[in-house]
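Novice: Pasting in a structure now, in structure tokens, and then I'll have a few things to ask.
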Amino acid sequence: MESGFTSKDTYLSHFNPRDYLEKYYSFGSRHCAENEILRHLLKNLFKIFCLGAVKGELLIDIGSGPTIYQLLSACESFTEIIVSDYTDQNLWELQKWLKKEPGAFDWSPVVTYVCDLEGNRMKGPEKEEKLRRAIKQVLKCDVTQSQPLGGVSLPPADCLLSTLCLDAACPDLPAYRTALRNLGSLLKPGGFLVMVDALKSSYYMIGEQKFSSLPLGWETVRDAVEEAGYTIEQFEVISQNYSSTTSNNEGLFSLVGRKPGRSE
């Protein structure tokens, strides 16, 4: 592993999901870069899942972290969702929300925003319940392994979703390319790959804790996805940076790729 890049053990010991959620997802009227980015991401995911052709039965979310925002529109297009993450504390945080336990993070402002994007077909609490029903499993994952979800037996997915994950999990470009190929093993022929990530970011902060990120430009991302065997159907660059004290990214991207072959 590249010297100085945040290790897996550091994530297990130092990644605080509550601090992360409060820093990046305390969505509200306050004008800040983090809120603006979240709005962009929610709009992009709405377009991909509700206005586009990305639909099916099974979606696997790779590197979910402690968040559910990325799945709010996806649950309109997929009947079964599997969430996954490397760190146990993120999986516990997801379980707290799924089980509506005391102290679970309040996603209601984000959910209300997505309901508004979707034309207010349902109220926030209904949307949250719909997503809870869709999430069938919470699994451990490691994108650096040839079997990212370990030995769990699953049908090939119609869609893989990965938001703000791969650049934090891969210390260098060869590892990034390998991770993309590893993920392909979970996807059925003709299945979709939906990715969202920061561009040219070498770190991000959670409180006083700095976590490494692999700084990639959009051309490098595009080439790596294509070299891993996917056809890119959509690629959008979001020209919004995080706060300077949070990250040194130069925008973000979202893409929709497709694995070769015909889906059943």
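Positions of Cβ are set from backbone N, Cα and C atoms, glycine also.
At each noted site, the model still has the original residue.
Here's the feature list from Swiss-Prot:
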MUTAGEN   Tyr20 to Trp  Loss of N-methyltransferase activity
BINDING   Tyr20, Tyr25, Gly63, Tyr69, Asp85, Thr87, Asn90, Asp142, Val143, Thr163  S-adenosyl-L-methionine binding site
BINDING   Asp197, Ser213  nicotinamide binding site
MUTAGEN   Ala198 to Trp  Loss of N-methyltransferase activity
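Relative to the rest of the structure, where do these features sit?
Specialist: DSSP gives Tyr20 (mutagenesis position) a helix state.
Sequence-distant contacts of Tyr20 (mutagenesis position), defined by Cβ-Cβ distance under 8 angstroms and a gap of at least six in the same chain, are Gly65, Pro66, Ile206.
According to its DSSP assignment, Ser213 (nicotinamide binding site) is coil. Around Ser213 (nicotinamide binding site), the same-chain residues at least 6 positions away in sequence with a Cβ under 8 Å from its Cβ are Asp167, Ala168, Ala198, Ser201, Ser202, Tyr203, Tyr204, Ser247, Asn249.
Its own atom aside, the Cβ of Ala198 (mutagenesis position) has 25 Cβ atoms within 10 angstroms in the protein chains shown. Look at Ala198 (mutagenesis position): DSSP puts it in a strand.
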Novice: How far is it from Val143 (S-adenosyl-L-methionine binding site) to Asp197 (nicotinamide binding site), counting Cα to Cα, in Å?
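Specialist: Rounded to a whole number, the Cα-Cα distance is 15 Å.
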Novice: When neighbour density is defined as the number of other C-beta atoms within 10 angstroms of a residue's C-beta, which of the binding-site residues Asp85, Asp197 has the lowest density?
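Specialist: Selected from the binding-site residues Asp85, Asp197 on minimum Cβ neighbours within 10 Å: Asp197.
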